[in-house]
Amino acid sequence: MATTAAAAAAALSAAATAKTGRKNHQRHHVLPARGRVGAAAVRCSAVSPVTPPSPAPPATPLRPWGPAEPRKGADILVEALERCGVSDVFAYPGGASMEIHQALTRSPVITNHLFRHEQGEAFAASGYARASGRVGVCVATSGPGATNLVSALADALLDSVPMVAITGQVPRRMIGTDAFQETPIVEVTRSITKHNYLVLDVEDIPRVIQEAFFLASSGRPGPVLVDIPKDIQQQMAVPVWDTSMNLPGYIARLPKPPATELLEQVLRLVGESRRPILYVGGGCSASGDELRWFVELTGIPVTTTLMGLGNFPSDDPLSLRMLGMHGTVYANYAVDKADLLLAFGVRFDDRVTGKIEAFASRAKIVHIDIDPAEIGKNKQPHVSICADVKLALQGLNALLQQSTTKTSSDFSAWHNELDQQKREFPLGYKTFGEEIPPQYAIQVLDELTKGEAIIATGVGQHQMWAAQYYTYKRPRQWLSSAGLGAMGFGLPAAAGASVANPGVTVVDIDGDGSFLMNIQELALIRIENLPVKVMVLNNQHLGMVVQWEDRFYKANRAHTYLGNPECESEIYPDFVTIAKGFNIPAVRVTKKSEVRAAIKKMLETPGPYLLDIIVPHQEHVLPMIPSGGAFKDMILDGDGRTVY
């Protein structure tokens, strides 16, 4: 991962031309597209990147030292980030991280995006990583700044998101003295990170950063935290860039390419099956092309988890869309009736399986995953392969193409059976006059963007409707807190995705409860003029909890109304007025007939925009398999207007 000094110097020199002269290193314009990992940029609206004026050359060099001259530890840290390919960080300053921010102002490469809360910046780093495949980097000060990262780190661990979080710490001599803003963040985050470091020697910084990025992005991706005391940041040293990583045990345990014999065994099971199903998760986010080719060669229908949305196109005839608690009837039917379950890049999460004993009870199970800890953890497979799913699919496809026999079994009867389920049990909802069904609003958004926008969500009913009613066509198009279920994720994640995909329309489909948790990040999308559209499905309630109250608690309301109890007829808080306070255009709609024109205007307006859509709180997300239930327990109708 380390580059030669000459190559690094050349890269930094080229990048410096683009960055030199930016004040405070914050972008105040829509950025021109640059190379990235992932799908090609798609513009869903009239928004076009604005090319900034050419900056004047600096009066003095940003870094007035030579390669062999000493510099502060904070500058070594920033140079190490540059050598790992970092161009964007999400950092909020404080006393213990000031040196890092000062060093960032001397970087010719890295831009800082100043979110207004550390949780917001960390969710933005997650959105950046999810939407690009690159490592997201966030920086916070010690104490409360560091602890504000906790939810985002836990979220990244559960959803396998590559992140590096860097925290300032009190000076080494003060550690353990309960100094001002001292928190043992390494201990706090030990169980919610893939690995973490406390740097006690300035000379370790190049190696530690190199290792942190390797750990975050290799194997099963995840978050890594690096805690750096302030005196280490201030200490002068000459960096040694050719230091090798010291991870012998970890590297030795990384999965190897799958054995041909195991892949042949999988294909034999495919050949023997009559009702196979592919169960695809977030572990396939880097192997969309290989997955589509495998499906083309075999004709096996595909269902995805919440994390797997987009890894196989939702509009493909062989797509069964999402399975699980709020998955389609036909996806859950297919898993229940299947004789072979190919589980690729999944972890048999409880929201997918329900009653684990009843899940795929008729099927032989093949589980391929890069994390050995997931194999057999929840459901025992008949065949297991611990490997990168991308390599496994490449191997399977090669074997299928080499075969002299017919590569595609005749699953036509199975296809017809599932097509009948699709016709009999489509996703649907009821309409009540001019009330706006939230599902309808998402369908209109899908139609007007042609299913090409990047979608971020908060957590709740709106999240499930966005999963059900938007058409995801490619990996990294869907961004949501799946494992942790962290409200407040949507807006900052959308902003991070926009940074990673300049000029591309990103829509945060949010609920009023989730949106309010990180509403302050409207400031960032306005200041940087990011084309982030916020579409709030506002029912004045904590909708998913209300749904459970309706179904399982005799509709007894227990602190789930989020409006003003003294005047329930008003919309409270007034998101339109709040957005305008951030200088963001905003509109509220209350009638179904207004929705299409309002969404069209939102998409056509350059820069950020907020659309507040008032929806009924009685709507339920359906289908629904109750927690711990099985396919036979699926609920297909009813809402909050019904007495149970």
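From the backbone N, Cα and C atoms, a Cβ is placed for every residue, glycine too.
The structure displayed is predicted, hence computed values, not measured ones.
For GLU118, the entry in Swiss-Prot reads thiamine diphosphate binding site. In the shown protein chains, 26 other C-beta atoms lie within 10 A of the C-beta of GLU118 (thiamine diphosphate binding site).
The number of other Cβ atoms within 10 Å of the Cβ belonging to SER160 (variant position), over all protein chains shown, comes to 24. Annotation of the natural variant SER160 to Pro in Swiss-Prot: In strain: cv. Strawhull; resistant to imidazolinone and sulfonylurea herbicides; when associated with T-11; R-293; E-390; D-401; D-604; N-627 and P-636; the original residue is retained in the structure shown.
Secondary structure from DSSP puts GLY376 (FAD binding site) in coil. Sequence annotations record features per position, and here Swiss-Prot assigns FAD binding site to ARG220, 326-347, 369-388 based on similarity to another entry.
According to DSSP, GLN401 (variant position) sits within a helical segment. When Cβ atoms from all protein chains are considered, those within 10 Å of GLN401 (variant position) total 10, not counting its own. One natural variant catalogued in Swiss-Prot, GLN401 to Asp, is accompanied by this note: In strain: cv. Bengal and cv. Strawhull.
All protein chains included, ASN539 (Mg(2+) binding site) registers 26 other Cβ atoms within 10 Å of its own Cβ. If you look up Swiss-Prot, you'll see ASP512, ASN539 marked as Mg(2+) binding site, on the strength of similarity to another entry.
In this view, GLU604 (variant position) is surrounded by 13 other Cβ atoms within 10 Å of its Cβ, with every protein chain counted. A natural variant is reported in Swiss-Prot for this position, GLU604 to Asp, and the note states: In strain: cv. Strawhull.
Swiss-Prot documents SER627 to Ile as a naturally occurring variant and attaches the note In strain: cv. Japonica /Kinmaze; resistant to imidazolinone and sulfonylurea herbicides; when associated with L-548. SER627 (variant position) carries neither a helix nor a strand DSSP state and counts as coil. Under 8 Å, Cβ to Cβ, and six or more positions away along its own chain, SER627 (variant position) finds MET325, ASP350, GLY354.
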Rounded to the nearest Å - Cα separation of LYS337 (FAD binding site) and GLU604 (variant position): 45
Protein Cβ atoms within 10 Å of ALA331 (FAD binding site), excluding its own: 25
Same chain, 6+ residues apart, C-beta under 8 Å of the C-beta of GLY376 (FAD binding site), given in sequence order: HIS367, SER384
Reduced DSSP assignment, ALA343 (FAD binding site): strand
Set of same-chain residues at least 6 away whose C-beta sits under 8 angstroms from ALA343 (FAD binding site): TYR279, GLY281, ILE365, VAL366, HIS367, ILE368, ASP369, PRO381
Number of Cβ atoms other than its own within 10 Å, given for ILE370 (FAD binding site): 23
C-alpha spacing of SER160 (variant position) relative to ASP388 (FAD binding site), in angstrom: 13
Those residues of the chain, 6+ apart, with a Cβ under 8 Å from that of ARG220 (FAD binding site): SER160, LYS194, GLY283, ILE370, ASP371
Lowest local Cβ density among ASP388, ASP512, which the record lists as binding-site residues, within 10 Å: ASP388
